[in-house]
Structure formats: structure tokens, C-alpha cells
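Undergrad: Following this message is one structure expressed as C-alpha cells.
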Amino acid sequence: MPRGSEAGYCCLSRDSNMPDSRDDQQQGASLGTSQDNSQTSSLIDGQTLSKESPSHGLELSAPEKARAASLDGAEEALWTTRADGRVRLRLEPFCTQRPYTVHQMFYEALDKYGNLSALGFKRKDKWERISYYQYYLIARKVAKGFLKLGLERAHSVAILGFNSPEWFFSAVGTVFAGGIVTGIYTTSSPEACQYISHDCRANVIVVDTQKQLEKILKIWKDLPHLKAVVIYQEPPPKKMANVYTMEELIELGQEVPEEALDAIIDTQQPNQCCVLVYTSGTTGNPKGVMLSQDNITWTARYGSQAGDIQPAEVQQEVVVSYLPLSHIAAQIYDLWTGIQWGAQVCFADPDALKGTLVNTLREVEPTSHMGVPRVWEKIMERIQEVAAQSGFIRRKMLLWAMSVTLEQNLTCPSNDLKPFTSRLADYLVLARVRQALGFAKCQKNFYGAAPMTAETQRFFLGLNIRLYAGYGLSESTGPHFMSSPYNYRLYSSGRVVPGCRVKLVNQDADGIGEICLWGRTIFMGYLNMEDKTCEAIDSEGWLHTGDMGRLDADGFLYITGRLKELIITAGGENVPPVPIEEAVKMELPIISSAMLIGDQRKFLSMLLTLKCTLDPETSEPTDSLTEQAVEFCQRVGSKASTVSEIVGQRDEAVYQAIHEGIQRVNANAAARPYHIQKWAILQRDFSISGGELGPTMKLKRLTVLEKYKDIIDSFYQEQKQ
């Protein structure tokens, strides 16, 4: 949409000599400004919101009402690399859902859920909530503010901050204004922020704290498209041109007529880009995954239905938002699915992954919850530590209850009529454990983004907590396969979402092949990367995932590894690393991380880390072993309580026990080339700050290979002589 007088308003230009908007006296009543905006934006002040009229901007415009399922001027191509491009949607005869936009999805939600609580946030130790009407109105105000700052069509608003209502307002407002939502991980370096912000042509960057603002100020000179920065959690340290608080953004947006925003909304089509998700990029720069409005609205509806997420008419889902919204799984689950079904989304503290998450879970009591495998593993380790410190009787009761329940869930997983002993175990012990975790009302617990060990899945089954897997990529808008209470098989990633398709190519004798996907979930293309897009999407429009898997007779998918992770030894043997790594961790409960090595080598070797406690302030691995690891040491005759004692002094008892455990794994291997012949224990567990784990705690294998190159080379030195 053209900017300037034709639209009935003018844009603010990026001008360092421009008077700062804070020089004008703010009108507290109209903005709802609070004195405590160092803690949270006054946009979510309860008293201010209660005065808002929900009538403004809620009438669906004629163009939106008249928009048919067929798209005007739909392009022939199934992919594009242009931010302003359009694609042909993968419409199927057996999936008749008409394509619709994010605004249409929100508008339809208002009709059903307008008065329900949409977002919950903590303020001064008290939970406050806003309704879907209020949510929608604020998003419109933010959209008008972005337009006033000069947001151009098919340019981005980048968001650099922890999960919060303002993150949601900014994301939805961006789409309403015709922009593209681009999340940036809070852990990103200034250089990473610069690359993403430049690549997506960010006109506006939204940050939460002064720390994140400093990153942007360092790189602003290298961002030719950037016109303004908006900060919401903390005030700027001083007055700066083109840096605004969220309240000032809202005030600026008042100059933009509602009709101007409606005109932009009316022109939006489902096959246009509205979200960019940047992959972590283990090699080279991250790729910008372009997602269309149809990708978002279709997945929010059907991907969640496959996971048995309920519409609020049946039961309002309550979820806790804490995983990075820059990741597609969290963004789809928390933000877009929430709007689709009228869920109540409650925001955890920024330090949730450092130990406070369980406090939020207890207070909110979610009905469904999602965590990456590492989060579930940390919960498991915490339960094991508490159990180890409990009295003899309580510990034995827990072990008995978990043993009885696990056996029941393994032998009769779908039997609702539990034996008396199972019901007694749940009543006396397990229900209390779930309540202590905040899962008393949680009916669906999901995981994704990385493989989960069999040990972790069996542990939670013993607590009567089924972990439902989903499988997909950023390139498939998240879930393409889903598990649910009615669609579950242990160790599988579920079945294909209705309306989507899957095929396995280049299958081996065991039926394992590369997983290829088709459907409304498939992305538009990689921004500005035609070669990479053509590598991912073939001539028939199938997405080649690079993941290996097999399908059973009932259509359940089992992931066996990644093509790029597949180890091809010097002898030509193809070795998937994940099953061997999981076997080692299952055999040796002292092991935290295991990474198999051997690509183009004569034999396999392995790097190991030990289970250690995390610093409560930084979430960094410490030198102290967990209670479970200490118990392991005691069982094998060691008095060690720290990693340095074991590695630095080469504790004979522990090293011998690990050697014997690996020998047991080797004994169960399919053939000798699958044997682990050498291994080493590292002095520090893998972590995000150490570079071995990505933002969702997925193992970054290439980084590990480079970081520990000297140790790895030492395994094979004898072979070179």
C-alpha cells in the first residue's frame, strides 16, 4: 500500500535530528501510563483496558466477507524467495478448508471467544488477564503505530525479547499492518541480530530490555531499512531519536485512521508471507523460512486438532508460554493456535528455564503443555534428586507406584479400566507428584524439536504422564505428524496430520527412507535463497526433510536419524548415531550427553558428559554431580561427588563401570562396525552458552566436532602412524 497522503497519513522518517517524542508531554489518561513501567508495559494495565470499547474495528470489511476460497491471480509456482511473492497453495480434494488470513482467524475467534481471558501475565506477584477483545484492540493500535513509524509492505518487524503479551501484540499487529513477523533469539549476538535484521529488511525492531537495545544500537548503522526501535519492558537509559516506548508507539498510531489499517487488511491474501522463522544454521548463515498466512491459519487449526487441542466452547485450554517464540513450535503452539481455539496463554518468567518454570506451572495449572526433550529430562532429573533425598519409605513408595504404573501402561496402553493396584498407586503417590509439578489438570503433554530418549519416555509413563510427540520442521510450519490421547504409540512421532501427505524415498531393506512432506503446512521458500529452496522442494512440490524414518502398518512414523548426521565409516558402513547414543544413556544413568563419532573414520568413538547440577542463576552446568549420578558412583564403589574428581583423577571405579556399560551396548549391536571402540568423558556438560546446544537445546554436532577436535583426533592418532 503506498505511503503518504494517498493513505491519509504520513510516515515518520528516520531522522537523527528529529525531536524525540518523549519531549512532548504524555497524556497519562489517554495512554494509560503507569508509574511502574520499568516492570511491564502499561498497555496491559487492567484499569486502562477495562475502559476500552470493543466496538472499534470489529466489523469485518466487505472485501474480507466477499473473499472466496479461490485466490485472485494465484501464482503457478509452489515456491518463491521474494518477501512480496505469492505461491500456489497445495489444495487437496480431501481437504476442503478454505484459505483464510490471520485477521480473518482472529475476527472469527472474537465472535466466539471475545469475552474470554486470552493472555495471563504476572504483575507485582499477582496474575492479571486480558480478554480477546482487548487483545485484538491493542494489536490494532500497535499495527497503526508500526505504520506511522514507516513499516512497508513485505518488510519485517523483528522482535527480540522474552515471551510476553507485548511479543504477541507486536506479532499480530505486524501481520495486520501488512508486515512480516521475524523473531530473534534473545541469546543472539549483535552480529547474528545484524544478519537477520538486514536479511529480512526490518523497518522496526521491538526489544524488551536495555541489554537487547544495546545490541541494536551497536549495529544500527549497518541496517539501512531500520527506521525505529520500540522497547517495552524497561525504559531507555536516555532520550534517543527513533527509539520509542510501547506507549509512545500507541500514541503515534492514533494519527493513522482506522480506515487506513482496514484498507491494508482488506488487500491481504492467504498465499502471502506473514512470518519469517530463521533456522539456527549449523553451517553458514541461518536461512529465513517464509511462512504464508495460510501456513499459519491452516496449521493452527488442523495441526492442533490432530493433537486433540480443544476449542474453548468445549474446554478452554490453558497453556504456559516459556519456550522461545522465535522457534516455530512455540510460536504455533502458544500464539497462533491460542487465537484459533480461544486458549488462555499465561507467560512464565524470563528465567523459567533456570528453575522457576515449575512455580508457574503450579500457579497456572495448564491443561496442555509442551516442552523440548531437554526440559522433560531436567524435570526427570529433579524428581530423581528429590526422591534420593527423601526418606526410605517415601522413596520405596514412589518406586513401587512407578513400577506398577509403567507395567500397566506398557502392557495395556489404551485400557481405561485400570487394575486396582494401578489406581491405588496413582491415588496414594503419583497424583501428588503431578500436583507438585503443576500437572494436576494437564491432559496433554507434548514434546518435539529433538529426539527423546526411551529412558525419559518410560520415566514419565511411570508417573502416568504420557508424552505425545509431534514431528515437523520450520519448513512445515511445525507439526506435520502429531500424537494425541487417541493417536498414540510409544516411541513414535504420531501419524500424519489429516489433509497432509508423506512419502519415504530411497528406502532400504528395513523400510527406512528419507521423509518427504506435502500439504498446506509446507513453507513458501527460503528468503533470498533460490538454490537452497530448490534443494529443499523438488519439482513436484515435495519437501525433502533430510530426516530418515519408517512407517509402520498403521501409519505411525518412527524417526531413525538425519541424512546429514548419518555416519559413513571408512569401511562404507552407514551408522545412524541416535539409537547408539540413546542405548548408552539408557545403560549408564550417569551419562548426560553422548555423541557418536566416526564419519570417514575406521571405527566409532564417543564423547560423553556426566549429569551435573545447574547453576540456579545462570543455568550453566556446574562441577557437582546430580543425586542420580552420585548414586551411580556409590553403587560402583566410588566416593566422587564432582565431575572434576572423576575426570581429573580418572576415577577407576567409574571409568570401569562406563567401560562395562559400553561393552554391553556393543554386545547388542547389529554388527562389529557398530561397536564403540574408544570414548572420553568431557570436563563440562553440553550447554547453550558453550555452543554445543542450540536455543531449543538440540545438539549441534558440527560445533562439537570442531570444539573437541583435539580429543577426537587423539582417538585415531594410532591409525595415522
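Glycine is treated like the rest: Cβ placed from N, Cα and C.
According to Swiss-Prot, the ATP binding site annotation covers 279-287, 469-474, Asp547, Arg562, Lys698. Swiss-Prot documents Gly281 to Ala as a published mutagenesis change and attaches the note Abolishes enzyme activity; when associated with M-287. Among the mutagenesis entries in Swiss-Prot is Lys287 to Met, noted as: Abolishes enzyme activity; when associated with A-281.
How buried are these features, and what lies next to them?
TA: Look at Ala469 (ATP binding site): DSSP puts it in a strand. Note: Ala469 (ATP binding site) has non-local neighbours Phe446, Tyr447, Gly448, Met452, Phe481, Ser483, Ser492, Ser493, Gly494, i.e. same-chain residues 6+ apart with C-beta under 8 A of its own C-beta.
Lys287 (mutagenesis position) is surrounded by 23 other CB atoms, counting those within 10 A of its CB over all protein chains shown.
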Undergrad: Any idea which of the binding-site residues Thr279, Asn285 has the thinnest Cβ neighbourhood at 10 Å?
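TA: Minimum Cβ neighbour count within 10 Å, taken over the binding-site residues Thr279, Asn285, occurs at Asn285.
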Undergrad: Check the Cα distances from Lys287 (mutagenesis position) to each of the binding-site residues Thr279, Gly472, Asp547 and keep only the ones within 10 Å.
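TA: Near Lys287 (mutagenesis position) by Cα: Thr279.
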Undergrad: Quick one: among the binding-site residues Gly472, Asp547, which has the most Cβ atoms sitting within 10 Å of its own Cβ?
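TA: It comes out as Gly472.
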